[in-house]
Each structure stands twice: as structure tokens, then as C-alpha cells.
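Enquirer: Found this in Swiss-Prot, in case it helps:
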- Glu45 to Lys: Abolishes interaction with IZUMO1 (MUTAGEN)
- Glu45 to Ala: Nearly abolishes interaction with IZUMO1 (MUTAGEN)
- Leu81 to Ala: Abolishes interaction with IZUMO1 (MUTAGEN)
- Lys163 to Glu: Mildly decreases interaction with IZUMO1 (MUTAGEN)
Amino acid sequence: MACWWPLLLELWTVMPTWAGDELLNICMNAKHHKRVPSPEDKLYEECIPWKDNACCTLTTSWEAHLDVSPLYNFSLFHCGLLMPGCRKHFIQAICFYECSPNLGPWIQPVGSLGWEVAPSGQGERVVNVPLCQEDCEEWWEDCRMSYTCKSNWRGGWDWSQGKNRCPKGAQCLPFSHYFPTPADLCEKTWSNSFKASPERRNSGRCLQKWFEPAQGNPNVAVARLFASSAPSWELSYTIMVCSLFLPFLS
């Protein structure tokens, strides 16, 4: 029996590393994502930061920039044109969602979150991705004078004409009415896909929805940090059971 204990101790040591690696450099199972990330030399505009390693294709990056995106037949202009800076933030957020291979620690099956049918062929989504404080603040500041009619854009639209329209009785009002704070905008727009982090950029503890390509992807290290704190409970349980039965094998 004694010869087994060093092996078990070694497994306990490497287990968090194994679990963490499973959450790194992956694409979610969703309608437009590639199966695995890979270089995409010709990504479009706001999606360019992910060209070295992307979960999106050139086509997806192009469609993310259209006023009525074919990705989900969703129009950002349901209450008229957005201010240019506001529109840019939303396109960056779409590129981040579609292209980033660094969202593994926050990926969850859609069915586990209360939806009986996965929307738009989507099997997975992200939940509570911690966006840096500046990302939420700048997004809110640049959008607060644009107009919308809902705080949760993930559902509840009128799709009778093939694209999203404001539901009956919903008023088009400034973003600041539906999103009183930067955290409200980050967290409510897509039903808690993002979370407003109190951490700032370069802290190593929050993700940036956009970054300068020449400076490298700061989200790689952040994803590794969060992945290392999310061990695989399935593997942990297996090792625990084995350790309990070892005395009977002597």
C-alpha cells in the first residue's frame, strides 16, 4: 500500500494544473465559434486584436460590424442611431465574445442556466466574465446619451419582422435611464455574461474587452489565474475515492 501514496500525492499536486489547462485556449460551443482557436490574419477592424489566436473567422468578424448583424439578426439601432463611440464599444464587446480564446473559466452550458432551448443554436455561453473597471466606465460614459428601450438585451424583443424591435409599450430613453451605473450596463445588457470588476487594467485580475494588438493579449494571464483556482471536481472525487480504498488493498 505504501507504494501508492507517493503516486496519490503527485496526482493531488498536478490536478489543479490539469484542470486549469482544460479551461485555457478554448472556444465555446456556440453558433459562430470555431471548434479550436487558430490564427486569422485578416480579421476586421475591432476584431483585429485576436488575429494571432482567434475563435472567430474573417466572416464572423465582418458580420459583427454590420448595423443589423447576420450573426443573430440583432440591430443595435432599435431606438435610432447610437453615438459612434457607443457603437464602437458594442462591436468590441461582440468581437471579444466571438473571438476570444480566453473565456474558458466562465463558460457554462446554456441548459444549466435556466433556458430550456439554447438560443440561436448556442450550446454554451459565458457567465460573469470580469471586465476591468475602466472598460465598464468608458462604455457607459460613451453610451449614456444614446437610446435604448430595454435593460436586458438577451430576450423579450419583438421579432415579428425578422429582427429585434422594442416590445410593445417599451419607451426609447437614454441609456442612463435603463443603466444608471457602469456596472448596470456591463452586467444587465447580456444577462450577466459580463461582470463589472472592481479591478483595474493591468491588475492581472480582470479581462479587457479590447486591447492594442501590438502590446499583446493581457487576457491570457488572467484566464490562467482564474483557471488555476477552478480544479476539476470530477478528478478530485476519483482520487479521493481511490485513497479511501487503498487500505483494503494492502
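The chain as shown is numbered from 1 upward.
Backbone N, Cα and C atoms are what each Cβ position is placed from, and that goes for glycine too.
Don't expect the noted substitutions in this model, because it carries the original residues.
Here the structure is a predicted model, which means the values were calculated and not measured.
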Enquirer: C-alpha of Leu81 (mutagenesis position) to C-alpha of Lys163 (mutagenesis position): distance in Å?
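Expert: Their Cα atoms are separated by 16 Å.
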Enquirer: Quick one: Cα separation, Glu45 (mutagenesis position) versus Lys163 (mutagenesis position), in Å?
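Expert: For Glu45 (mutagenesis position) versus Lys163 (mutagenesis position), the Cα atoms are 24 Å apart.
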Enquirer: Measure from the Cβ of Lys163 (mutagenesis position) and count the other Cβ atoms within 10 Å, all protein chains considered.
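Expert: 16, counting other Cβ atoms within 10 Å of Lys163 (mutagenesis position).
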Enquirer: In three-state terms from DSSP, label Glu45 (mutagenesis position) for me.
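Expert: In three-state terms, Glu45 (mutagenesis position) counts as helix.
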